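Undergrad: My questions will all concern the structure given below.
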Amino acid sequence: MSRYKKQQSPFYQGDLIFIFGVFFIISVVSIYAAGQFGQYGNTDWIQQIVFYLLGAVAITVLLYFDLEQLEKLSLYIFIIGILSLIILKISPESIAPVIKGAKSWFRIGRITIQPSEFMKVGLIMMLASVIGKANPKGVRTLRDDIHLLLKIAGVAVIPVGLILMQDAGTAGICMFIVLVMVFMSGINWKLIAIIAGSGILLISLILLVMINFPDVAKSVGIQDYQIKRVTSWVSASNETQEDSNDSWQVDQAIMAIGSGGILGNGISNLKVYVPESTTDFIFSIIGESFGFIGCAIVVIMFFFLIYRLVVLIDKIHPFNRFASFFCVGYTALIVIHTFQNIGMNIGIMPVTGIPLLFVSYGGSSTLSTLIGFGIVYNASVQLTKYRSYLFNS
C-alpha cells in the first residue's frame with residue numbers, strides 16, 4: 001500500500017458547492033412557478049440562471065486572489081461603492097428612475113443596477129479590514145476601543161447615510177451588520193451596551209414619530225411609503241384604507257403559504273395571487289408550491305450555511321483576521337435578510353422590500369450575494385491550504 005494518501009484539491013469545498021447548487025435549484029424553480037400567474041412573464045427564471053452563471057464566474061475569478069490581495073482591494077471597492085451612491089443621488093430620472101417611491105436603481109436600457117446591494121459587500125470588506133488590523137495581539141485599552149469605534153463609525157456613516165435617504169430597509173440591514181461586527185470585534189462590552197442601548201432608543205423614537213407624528217417624519221426625509229409600511233404593520237386593527245392596501249399583499253402571502261399544506265400544490269397549480277412573488281414574496285411561492293416541506297428545506301439550508309460560516313469564522317481567525325471578520329459580516333447579512341424576508345412573508349415583520357438572498361429574483365442582489373459567497377469560498381480554500389501546510393510541515 002502506498003505510504004502517500006491521495007489528497008483532495010483544496011479548491012474543492014463540497015459543502016459550499018452543495019449549498020450553491022441547492023439554492024440555485026430552489027431559486028430557478030420558485031421563480032418559474034411564480035411566473036405561472038403571468039405577472040412577470042415566463043423569462044425571469046432564465047435570467048436568474050444567467051445571474052447565477054455570472055455569479056459562478058465571479059466566484060472563480062475571486063479564487064485567483066489571495067486574502068491579502070482582497071483586503072488591499074477593499075478600500076478601492078468601498079470608494080467605488082460610495083461614488084456610485086453619490087452619482088445615483090444626483091443622476092436625472094432618465095437613468096435613475098424613482099421606482100416604488102425610491103431612487104435606488106440605475107436603468108440603462110433593459111439593464112437595472114442597484115448600487116446599495118453591492119455597497120453592502122463593500123462595507124463588510126472595509127469594516128473587516130479596519131477591525132482585522134486593530135490590535136491583532138489582543139492587548140487593548142479603553143482608548144484603543146474608542147479609537148476603533150471612531151474608525152468603524154467613519155467607515156459606516158457615509159454609505160449608511162446615503163442609502164438611508166432612499167431605502168430605509170437596506171440602511172437598516174447595513175446598520176445591523178455594523179452592530180454585529182462591532183460586537184464581534186472584541187470591544188469592551190460596556191461600550192457595546194451603550195451603543196446597543198442608544199440604537200434601540202433611536203429606532204424606538206423613529207418608529208414612535210412615524211406612527212404618531214407622520215408629518216414630522218416626512219419633514220425629516222422619511223418617505224410616505226415607509227410610514228405606511230410601519231403603520232400597517234403595527235396598527236392592523238385600526239387600518240386606514242391605504243394601510244389596508246399595503247397589508248393586503250402580506251395577507252395574500254400568508255394565504256398562499258397556508259394553502260400549500262404539508263406537501264404543496266405543485267408549481268403548475270398555484271391558486272393565490274401574490275404581488276412581487278419573484279422578489280419580496282418568493283417564500284410564499286415556495287410555501288404554496290412545495291408546502292411545509294419546501295419551506296422547511298429552505299430554512300434548513302440557511303441554517304446549514306450559517307453553521308458553515310460560524311465554523312469558518314472560528315477556524316480561520318488565527319490565520320487571517322480579515323477573512324474571519326468578513327465572514328462575520330456576511331453571516332450577519334444572511335441572518336438579517338432571512339429573518340426579515342421570511343418574517344414579512346408570515347406577517348411578523350413589516351414589508352421592507354428585502355429579498356430572500358440566494359432565492360429571490362434580481363441581478364444586483366444575486367450577484368452581490370454570490371460575490372460575498374466567493375470571498376467566503378476563497379477563505380475556506382485558504383484555510384484548507386493553511387492546515388495542509390501545517391500538517392505536512
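Cβ atoms are placed via backbone N, Cα and C, with glycine included.
None of the noted substitutions appears here; every position holds its original residue.
Pulled from Swiss-Prot, these are the listed features:
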type    : residues  : note
MUTAGEN : W105 to A : Lack of activity
MUTAGEN : D280 to A : Lack of activity
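Tell me what's around each of these sites.
TA: For the recorded site, W105 (mutagenesis position), the DSSP three-state label reads coil. Within 10 Å of the C-beta of W105 (mutagenesis position) we count 21 further C-beta atoms, all protein chains included.
Cβ-based neighbour count (10 Å, all protein chains) for D280 (mutagenesis position) stands at 23.
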Undergrad: If I take the alpha carbons of W105 (mutagenesis position) and D280 (mutagenesis position), what is the distance between them in whole Å?
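TA: Spelling it out, the Cα of W105 (mutagenesis position) and the Cα of D280 (mutagenesis position) are 16 Å apart.
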